[in-house]
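Undergrad: Just passing along the structure, written as structure tokens.
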Amino acid sequence: MGPLQREGRPALGDANVAPGSSPGGVWHQPQPPKDSAFHPMGWSLPKEKGLILCLWNKFCRWFHRRESWAQSRDEQNLLQQKRIWESPLLLAAKENNVQALIKLLKFEGCEVHQKGAMGETALHIAALYDNLEAAMVLMEAAPELVFEPMTSELYEGQTALHIAVINQNVNLVRALLARGASVSARATGSVFHYRPHNLIYYGEHPLSFAACVGSEEIVRLLIEHGADIRAQDSLGNTVLHILILQPNKTFACQMYNLLLSYDGGDHLKSLELVPNNQGLTPFKLAGVEGNIVMFQHLMQKRKHIQWTYGPLTSTLYDLTEIDSSGDDQSLLELIVTTKKREARQILDQTPVKELVSLKWKRYGRPYFCVLGAIYVLYIICFTMCCVYRPLKPRITNRTNPRDNTLLQQKLLQEAYVTPKDDLRLVGELVSIVGAVIILLVEIPDIFRLGVTRFFGQTILGGPFHVIIVTYAFMVLVTMVMRLTNSDGEVVPMSFALVLGWCNVMYFARGFQMLGPFTIMIQKMIFGDLMRFCWLMAVVILGFASAFYIIFQTEDPDELGHFYDYPMALFSTFELFLTIIDGPANYDVDLPFMYSITYAAFAIIATLLMLNLLIAMMGDTHWRVAHERDELWRAQVVATTVMLERKLPRCLWPRSGICGREYGLGDRWFLRVEDRQDLNRQRIRRYAQAFQQQDDLYSEDLEKDSGEKLEMARPFGAYLSFPTPSVSRSTSRSSTNWDRLRQGALRKDLQGIINRGLEDGEGWEYQI
């Protein structure tokens, strides 16, 4: 027993001694009382305090979850390197030291299956550092390492094949596949999840890894060895879904085509129609994510060119998954309900733009105008019913000199007697029926979209949905109070009037001039004004308390604005909004601190905070003004989808052409005539001429590099250019002509060559 070992307790090295006992006898750990919680420091706590401590610990863990996750990830990476340096086998695999590996593997005490801090084997490390020779030695000595996955929470399930694929080590991939590596292994660690703090999302299978890094050779190898192109990860995403989410759009389109070339066999459904867990196909996911490149690439597969007549082209576009008719989760509805701004750019793409324009002009705008007119008549009817509500002279005597009430509400038996009352009753019934219809229309959408999405989406008119639902409830509350002869019906009636008339602004979205302004008002109220109210509340609370303390010892008859604390708060609020001036009686002596406090309040409230609010609103106006066309298109789509969903099919026929009548199957199509600019064809011819000149120019440079540039460029045989002038206009024209030439020769700007014509000073080249 060591000198520091407590008597009666086992030493730390006594592995055969059971916990709670000692070699010389039995030692029992003291048990806490049944009605208390045991603290780790050794004393007992009451059960209630133990529960509070447990809840506090859970709250702390929840609050620091993200920071602790990042810190844990950093610590594990450092521990991984430390573990590699401590293990000769892992270090030899990292440094590709084949001789050391052979010696270690021949040693009987060497554990070939030893793992590092991440649960990785030596083969994982060799694959991570692209050490093919070391990996071959390890696979020869222990072939079962090929099937070993990593076991840490971060990289759980990752095999050496995953690492070789993502590093695009083709030779190592071939070696692993030759030794039976599983092509269906799934990497399910937290690093591979689709989360904001993860930099990459490549799915879980080796095939999706290969497709995302753009290795065509590895993709073919994996498919030839039995990789399932229809495999889905934990989110239900196939490899096509995962390609949609990649930032590199160019090779994503190439991999998309390559994978589709392997789709076929006995499957009845195309790989492009396989949905994920959210019910989104790759095409819909491209629209929701705002991936314009992939969306246009997929639309090229869906279009059928009928004929071309000079600059005119007639094209049939397949409306499957785009049109909201007959699809509960169409692309149009997904775009207007998503929170990503990039998705709204899809609304300006063909054929979505043409489909929305057709629906809006043919059905949406007329029905929306009729609906707006009906609502205005309805709210006028409700207003008249409120204005002429049943009142009678007051019967009771006044008991308070401040009470100036002359009329009071009639009882239910007295409210409907005269012909005027009957006319008002008709209007009240119309108001109640309208409120019930509003709730029947709005409540199903709340359950379908969810409360957060339905009331929080500005494009869907979220705040207006809150207004109209609250209005309907206020009307029903007013009805209940009228039927029960309850006093105070003026409260819900007043709220209903304000909310009902404010909802008229919702119908401004039907006009391009007024629609964006409704969004501007929403953003100012729920963005700028809400933040400003927090600052205003702090300032008012501070200065109201100061004013109350200053006038606390004064005569309230002389200085009545601050005689109690609630009145001080209200008076300070009026001062803040400059409704009243300094509410002080200057005929008497005022406290010295009043002048100082009021001067500071005037500077902070009037000069600083009100101008801050104006600046914030101006910034919001500037941002919304730059998006007004895009926002209005989104409003039109949201309104069109809403009307199409609510109206019966007989009032809203399906748009487009049914393919069944023309031998195109059961799909619906939209015919679009497009006129191509002939200047593009001219620019292409110029581009070809310039390309030939560049080839000749490069050949001349190789023959004689000592000649001058003007002598080496044989432009005269092809194009004649004006002699450069020193004037500003000629110099500018020459500069833009050179930009045109450079833009025409770039491979990645075909079709958008005119972007090269923009001048730095805002001048545009005219063709």
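Every residue, even glycine, has its Cβ placed from backbone N, Cα and C.
What Swiss-Prot records for this protein is below:
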- Asp581: Ca(2+) binding site (BINDING)
- Tyr201 to Phe: Prevents up-regulation of the channel by phosphorylation; when associated with F-202 (MUTAGEN)
- Tyr202 to Phe: Prevents up-regulation of the channel by phosphorylation; when associated with F-201 (MUTAGEN)
- Leu535 to Gln: Alters subunit assembly via domain swapping and reduces channel activity (MUTAGEN)
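For each feature listed, report its degree of burial, its nearest neighbours and the pertinent distances within the displayed model.
TA: In sequence order, no residues are near Asp581 (Ca(2+) binding site), counting only same-chain partners six or more apart with C-beta under 8 A. DSSP assigns Asp581 (Ca(2+) binding site) to coil, not to a helix or a strand.
Secondary structure at Tyr201 (mutagenesis position), taken from DSSP and collapsed to helix, strand or coil, is coil.
Listed in sequence order, Ile166, Phe192, Ser208, Phe209, Cys212, Val213, Ile242 are the same-chain residues six or more apart from Tyr202 (mutagenesis position) with CB atoms under 8 A from its CB.
Non-local neighbourhood of Leu535 (mutagenesis position): Met609, Leu612, each in the same chain, at least six residues away, with C-beta under 8 Å from its C-beta.
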Undergrad: Going by DSSP, give the three-state secondary structure for Leu535 (mutagenesis position).
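TA: DSSP assigns Leu535 (mutagenesis position) to helix.
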Undergrad: Within 10 angstroms of the C-beta of Tyr201 (mutagenesis position), what count of other C-beta atoms is obtained when all protein chains are considered?
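TA: Here the count is 18.
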